[in-house]
Amino acid sequence: MSSAITALTPNQVNDELNKMQAFIRKEAEEKAKEIQLKADQEYEIEKTNIVRNETNNIDGNFKSKLKKAMLSQQITKSTIANKMRLKVLSAREQSLDGIFEETKEKLSGIANNRDEYKPILQSLIVEALLKLLEPKAIVKALERDVDLIESMKDDIMREYGEKAQRAPLEEIVISNDYLNKDLVSGGVVVSNASDKIEINNTLEERLKLLSEEALPAIRLELYGPSKTRKFFD
């Protein structure tokens, strides 16, 4: 008989993942400040060098040379500004990608904490079953999680029955086709008996979905609206 555990709702599972989003926001703010400061410094240095070089080149034909120098300076400044803008945009994307990658690596810490991971895993399985709504489900997991899932079967069936009501679940089969531990740190992939319908509820997939949903808002909050964008959703 398995011991009863406190199952998390899908919202509570999202709360756990949203903690990662808070971490992402904090890290991205710091990265954005560093990137902008560095870009401003590089811009001012390069602009100063250009002004100095152009001024030194002015000879007796002062007015003509000055006019040409100012035009050249304006063109060069515009080129530099565009180059710096592209550099900042590239650095921002790289920093956000790096932060999401760091957060992804921290997922293994959640899966290694059995007390924290167990209710999350049960909720991920139940959530996938509720999306599937099939009488028989095949659960693919990491090999190390098989015994844990076996111990939760009764709790999973009971919670599913309470929530699904008119779509009874007759059997849960734990597949011996295990998830790749090098690609997945936790969670499950659940499919129907024919394996034609599949629900990916791994921790990585949930973080990916969360990141895709959060990224536009994070960009807007950290960097402000795009000056070239005329319309917003």
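Here, residue 1 is simply the first one shown, and the rest follow in order.
Even glycines carry a Cβ here, placed using N, Cα and C.
This is the original sequence, none of the listed changes applied.
Swiss-Prot documents Ser2 to Ala as a published mutagenesis change and attaches the note Reduces ATPase activity by 11%.
Quoted from Swiss-Prot, the note on the mutagenesis of Thr6 to Ala is: Reduces ATPase activity by 73%.
One mutagenesis experiment named in Swiss-Prot is Thr9 to Ala, and its note says Increases ATPase activity 1.4-fold.
Ser78 to Ala appears in Swiss-Prot as a published mutagenesis result, with the remark: Reduces ATPase activity by 88%. Prevents assembly of V1 subunits at the membrane. Ser78 (mutagenesis position) falls within a helix when secondary structure is assigned with DSSP. Taking Cβ-Cβ distances under 8 Å and a sequence gap of 6 or more within the same chain, Ser78 (mutagenesis position) has no neighbours at all.
Here Swiss-Prot notes a mutagenesis experiment, Asp145 to Gly, with the remark: In VMA4-1; is rapidly degraded at 37 degrees Celsius. Annotation note: Asp145 (mutagenesis position) sits in a helical segment as assigned by DSSP.
Cβ-based neighbour count (10 Å, all protein chains) for Tyr160 (mutagenesis position) stands at 22. Reduced to three states, the DSSP call for Tyr160 (mutagenesis position) is helix. Mutagenesis annotation in Swiss-Prot: Tyr160 to Ala, described as Reduces ATPase activity by 22%; the structure shown retains the original residue.
In the three-state DSSP classification, Thr202 (mutagenesis position) falls within a strand. Quoting Swiss-Prot on the mutagenesis of Thr202 to Ala: Increases ATPase activity 2.1-fold by increasing Vmax for ATP hydrolysis 2-fold. Reduces ATPase activity by 90% and produces structurally aberrant V-ATPase complexes; when associated with A-233.
Mutagenesis annotation in Swiss-Prot: Lys230 to Ala, described as Increases ATPase activity 1.3-fold; the structure shown retains the original residue.
Taking only the Cα positions, the spacing between Thr202 (mutagenesis position) and Asp145 (mutagenesis position) is 12 angstrom.
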